[in-house]
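*Asks:* Submitted below is the structure of interest, expressed as structure tokens.
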Amino acid sequence: MERTNTTTFKFFSLGGSNEVGRSCHILQYKGKTVMLDAGIHPAYQGLASLPFYDEFDLSKVDILLISHFHLDHAASLPYVMQRTNFQGRVFMTHPTKAIYRWLLRDFVRVTSIGSSSSSMGTKDEGLFSDEDLVDSFDKIETVDYHSTVDVNGIKFTAFHAGHVLGAAMFQIEIAGLRVLFTGDYSREVDRHLNSAEVPPLSSNVLIVESTFGTATHEPRLNRERKLTQLIHSTVMRGGRVLLPVFALGRAQEIMLILDEYWSQHADELGGGQVPIFYASNLAKKCMSVFQTYVNMMNDDIRKKFRDSQTNPFIFKNISYLRNLEDFQDFGPSVMLASPGMLQSGLSRDLLERWCPEDKNLVLITGYSIEGTMAKFIMLEPDTIPSINNPEITIPRRCQVEEISFAAHVDFQENLEFIEKISAPNIILVHGEANPMGRLKSALLSNFASLKGTDNEVHVFNPRNCVEVDLEFQGVKVAKAVGNIVNEIYKEENVEIKEEIAAKIEPIKEENEDNLDSQAEKGLVDEEEHKDIVVSGILVSDDKNFELDFLSLSDLREHHPDLSTTILRERQSVRVNCKKELIYWHILQMFGEAEVLQDDDRVTNQEPKVKEESKDNLTNTGKLILQIMGDIKLTIVNTLAVVEWTQDLMNDTVADSIIAILMNVDSAPASVKLSSHSCDDHDHNNVQSNAQGKIDEVERVKQISRLFKEQFGDCFTLFLNKDEYASNKEETITGVVTIGKSTAKIDFNNMKILECNSNPLKGRVESLLNIGGNLVTPLC
């Protein structure tokens with residue numbers, strides 16, 4: 001496979017696509033790789049039963065998630081962990097791990113995979129050994145339901161799947177993309193398990209089982225009634241009943257049904273008249289696991305456990321049978337035997353023993369995989385091959401029936417679940433080709449109305465080793481950390497206060513006495529808050545797919561691995577005027593400037609330098625100013641140098657300073673000032689002469705420029721036709737009109753004559769104070 005594209009999600013199945021068995025799927029996105037399940041195919045032996053591991057480099061896998069303990073989902077895990085170049089981490093739920101060890105140990109011992117001879121007569125060494133199983137077991141990590149685990153940017157959460165004890169569906173999130181893998185799941189509440197959950201968060205991709213395609217199950221109570229009636233009628237005629245089951249899972253469900261039925265019909269069946277046996281090498285060990293995890297089952301089981309103070313899985317009418325040597329086969333009996341596919345073990349031995357008699361019954365209660373004896377016998381063949389010598393055939397005269405208690409969803413349950421998930425992309429797995437194809441057609445037909453819209457649903461049913469590529473454009477969300485969080489809260493509070501003031505003021509004027517806090521709250525809630533603008537640094541963690549928004553001062557604390565470099569800009573400009581004139585223009589533009597060095601006493605201010613450096617200063621004719629906090633202006637002779645740290649605000653201020661320097665010698669104000677102040681005198685005389693030439697109207701015009709910048713066309717200044725005529729008795733006014741809010745200003749006395757809005761009044765007063773400070777040296 002090619003390297004994962006940064007925006008492409010890749011699905012690649014190594015097994016379990018267009019087949020049931022050896023489930024194993026690969027997910028790749030943003031350089032992360034997730035492996036789902038590692039099973040074997042019950043119909044095959046040896047290496048042929050494995051997923052196609054050679055088709056993918058397993059060293060790329062970051063994590064492997066096991067959905068449940070069934071062999072077709074977990075049996076090749078020791079092989080992956082011990083016999084391949086796999087280096088990732090493995091996760092499963094607590095009950096799954098508890099059962100996994102015993103189930104796999106029995107798998108190695110019983111099946112032909114662990115100890116068979118090839119047709120050439122050479123010993124098959126097996127896929128893995130008991131030592132491999134023990135070593136792999138210690139490396140497996142467990143997860144709790146509903147807890148989210150983060151592994152280097154891959155987040156996953158386990159939810160109840162309802163298939164067997166410990167079965168989980170996993171919702172995986174990588175860089176904002178969410179994928180839900182159902183594994184085998186059931187939406188039916190049975191006698192001991194809850195139904196599968198619907199995760200609260202939506203998913204972009206749904207990988208869902210399609211075991212039964214478009215088939216529909218009978219109601220559970222009907223199936224239970226059929227099961228008990230068939231078994232009852234068989235044993236009443238002296239027959240024996242064989243139920244091939246997996247050692248764990250549906251076996252416990254059927255035992256709960258039979259134990260209750262035997263208790264209800266104790267006169268005919270109880271008291272040892274018709275014994276029920278649970279034949280498995282792991283019988284007692286398996287049941288101890290179920291007895292341990294009662295509290296992870298449904299309410300009915302937990303209630304029985306609380307009320308009776310006895311474990312529901314301690315059966316009154318069922319006995320455990322470890323091997324057939326202890327079985328006295330003298331009359332009617334019911335036998336639940338593993339494995340469920342009848343490929344080997346106790347169930348196969350009993351099948352060959354009982355199938356020649358027509359009074360006996362083989363009752364298939366689970367899903368039968370193609371290529372297995374369970375699937376073959378459902379065809380009711382006349383003979384079956386012997387497991388010890390396939391050339392010898394055994395007549396089949398027994399009755400064969402199927403009543404499915406497989407904990408898989410039918411079509412209606414699957415469709416309802418898919419609609420609740422509402423994923424735009426659906427990938428079908430774990431189903432034979434024909435049922436899966438029918439399910440795909442049914443889903444496309446169901447979602448046909450969405451075709452061509454933004455909500456169109458895409459359905460895929462890829463074969464093994466066929467890649468599915470999906471393009472996604474994720475939404476990135478940054479997390480604010482550090483001091484910038486306080487800055488955001490501060491800005492929010494300011495916005496809220498301004499909105500309250502702006503909304504409440506008109507109501508106060510209309511009916512000041514009737515204003516209450518409830519009306520105030522309603523006014524604020526009517527309108528959404530404005531966007532808040534804050535400045536900071538966006539740090540991307542590509543490994544964990546996280547974005548942090550923080551201030552520069554917090555960078556070292558939250559990201560110590562990052563180093564910072566501060567870039568300072570420097571621009572030099574030739575000037576052909578005195579420093580006094582430049583200083584005057586700087587004050588006009590910015591109101592104030594901090595004096596760092598003033599050798600020629602241009603500013604009449606004491607330079608702000610450190611005490612220890614005062615003695616080292618020599619008179620070089622420098623004028624150094626600090627403007628707006630970070631911009632440094634140095635003037636020596638005819639050269640002016642501007643230095644600043646790059647950011648949006650500093651760049652804007654620096655541009656303004658450079659514009660002043662480039663035009664200072666030709667500006668009208670400069671010409672007017674210099675025409676009276678270029679003769680030889682000190683700075684005090686320059687100021688006094690300039691002040692004497694600027695009259696009241698000029699002062700107002702300077703201040704009005706601030707209002708024009710702030711309010712634009714909303715501000716109007718009223719002057720005489722002869723604006724330089726000295727008429728001290730006439731008041732010079734200005735008016736600011738914003739919507740229904742109006743402020744009338746007396747510029748002679750620098751005060752507000754009238755204003756009907758407190759927020760507007762505050763803004764105008766601030767501008768009057770700033771304007772007064774700016775022109776004071778000139779008045």
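Yeah, the Cβs are placed from backbone N, Cα and C, and that goes for glycine too.
Reproduced below are the annotations present in Swiss-Prot:
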{"type": "ACT_SITE", "residues": "His408", "note": "active site, proton donor"}
{"type": "BINDING", "residues": "His68, His70, His163, Asp184", "note": "Zn(2+) 1 binding site"}
{"type": "BINDING", "residues": "Asp72, His73, Asp184, His430", "note": "Zn(2+) 2 binding site"}
{"type": "MUTAGEN", "residues": "Asp37 to Asn", "note": "Loss of endonuclease activity"}
{"type": "MUTAGEN", "residues": "His163 to Phe", "note": "Loss of endonuclease activity"}
{"type": "MUTAGEN", "residues": "Asp184 to Asn", "note": "Loss of endonuclease activity"}
*Asks:* Work out the three-state DSSP category of Asp72 (Zn(2+) 2 binding site).
*Replies:* helix
*Asks:* Under 8 Å Cβ to Cβ from Asp72 (Zn(2+) 2 binding site), same chain, six or more residues apart: give me those in sequence order, or none if nothing qualifies.
*Replies:* Gly16, Val20, Gly21, Arg22, Ser23, Gly39, Ile40, His41, Pro42, Ile369
*Asks:* Give the residue from the recorded positions His163, His430 that has the most other Cβ atoms within 10 Å of its Cβ, counting over every protein chain displayed.
*Replies:* His430
*Asks:* May I ask which residues of the same chain, at least 6 positions away in sequence, place their Cβ under 8 angstroms from the Cβ of Asp184 (mutagenesis position)?
*Replies:* Ser67, His68, His70, His73, Ala161, His163, Val164, Ala167, Glu209, Thr211, Ala407, His408, His430
*Asks:* Which residues in the same chain, at least 6 apart in sequence, have a Cβ under 8 Å from the Cβ of Asp37 (mutagenesis position)?
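*Replies:* The answer is Gly16, Ser23, Cys24, His25, Leu65, Ile66, Ser67, His73, Ala74, Gly183.
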*Asks:* Would you identify the secondary structure of Asp184 (mutagenesis position) according to DSSP, in three states?
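*Replies:* Assignment for Asp184 (mutagenesis position) reads coil.
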*Asks:* If you take the centroid of the Cβ atoms of His68, His70, His163, Asp184, the listed Zn(2+) 1 site, which other residues of that chain have their Cβ within 8 Å of it?
*Replies:* Ser67, Phe69, His73, Ala161, Val164, Ala167, Gly183, Tyr185, Gly249, Ala407
*Asks:* So around the Zn(2+) 2 site, Asp72, His73, Asp184, His430 aside, which residues have their CB within 8 A of the centroid of those CB atoms?
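*Replies:* Those within range, site residues removed, are Gly16, Val20, Gly21, Ser23, Asp37, Gly39, Ser67, His68, His70, Gly183, Glu209.
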*Asks:* Could you say whether, by DSSP, His163 (mutagenesis position) belongs to a helix, a strand or a coil region?
*Replies:* coil
